Amino acid sequence: MALPAGPAEAACALCQRAPREPVRADCGHRFCRACVVRFWAEEDGPFPCPECADDCWQRAVEPGRPPLSRRLLALEEAAAAPARDGPASEAALQLLCRADAGPLCAACRMAAGPEPPEWEPRWRKALRGKENKGSVEIMRKDLNDARDLHGQAESAAAVWKGHVMDRRKKALTDYKKLRAFFVEEEEHFLQEAEKEEGLPEDELADPTERFRSLLQAVSELEKKHRNLGLSMLLQ
């Protein structure tokens, strides 16, 4: 179905001059072949229309002759049929109704007022799908990293818990040894005191010497206790 040529179709939508080696999109916009090549020089695809971002466009076989792909023919036939929600457009349809799976043209969308939430351009839907896929990949990577960190934290906590339990057992053992030593020394000191009390009075003639010897014995006992405690703490 050929469309009449007019002033708007005779100019390239990018350079606004007469198109050289014309390329016509399914949506009706015309471009120079060189302009389109420069426009998409750094893109890998998809390649929507540079003017309206329609995601389906074809190149003309001959200058001035519109492309007649199967998809374009189907859309033009749908546009020529009576529309349910508004007048049909003469250009290729740009939108698809996701709720009813039926095509809707740009003219019908403009006549309907604000864009309803169930209508969405195909190129925008594809772009959103890529963004969602990238977000999911990032979230999956973050989740895996968090699991690895959690596992490392649990392992470190288990190791430190083992160290604390070992130190606690060692401290209890040292405390029991020190307490038993003090009890033994106390009994030994009491026995020595009882022996001293049972000596005859003539052997206690010099109380100063006896008191000095007792002080020396007490000092040696305290020194022995202090050295033993330090040695246990340093183990």
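Glycine too: its Cβ is placed from the backbone N, Cα and C atoms.
Record features, source Swiss-Prot:
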| type | residues | note |
| --- | --- | --- |
| MUTAGEN | M1 to A | Loss of protein expression |
| MUTAGEN | C12 to A | Increased RNF187 stability and reduced polyubiquitination; when associated with A-15 |
| MUTAGEN | C15 to A | Increased RNF187 stability and reduced polyubiquitination; when associated with A-12 |
| MUTAGEN | R98 to K | Abolishes ubiquitination by TRIM7; when associated with K-109 |
| MUTAGEN | K195 to R | No detectable effect on ubiquitination. Marked decrease in ubiquitination, but no effect on subcellular location; when associated with R-223 and R-224 |
| MUTAGEN | K223 to R | No detectable effect on ubiquitination. Marked decrease in ubiquitination, but no effect on subcellular location; when associated with R-195 and R-224 |
| MUTAGEN | K224 to R | No detectable effect on ubiquitination. Marked decrease in ubiquitination, but no effect on subcellular location; when associated with R-195 and R-223 |
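On the structure: features taken from Swiss-Prot.
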{"residue": "C12", "record": "mutagenesis position", "DSSP (3 states)": "coil"}
{"residue": "K195", "record": "mutagenesis position", "DSSP (3 states)": "helix"}
{"residue": "K223", "record": "mutagenesis position", "DSSP (3 states)": "helix"}
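Sequence-distant neighbours of K195 (mutagenesis position) (same chain, six or more apart, CB under 8 Å from its CB) are absent. Taking each Cβ in turn and tallying the other Cβ atoms within 10 Å, the top scorer among the mutagenesis positions C12, C15 is C12. Cα separation, C15 (mutagenesis position) to K223 (mutagenesis position), rounded: 103 Å. The number of other Cβ atoms within 10 Å of the Cβ belonging to K223 (mutagenesis position), over all protein chains shown, comes to 10. Across the fold, the C-alpha of K223 (mutagenesis position) and the C-alpha of C12 (mutagenesis position) stand 106 Å from each other.
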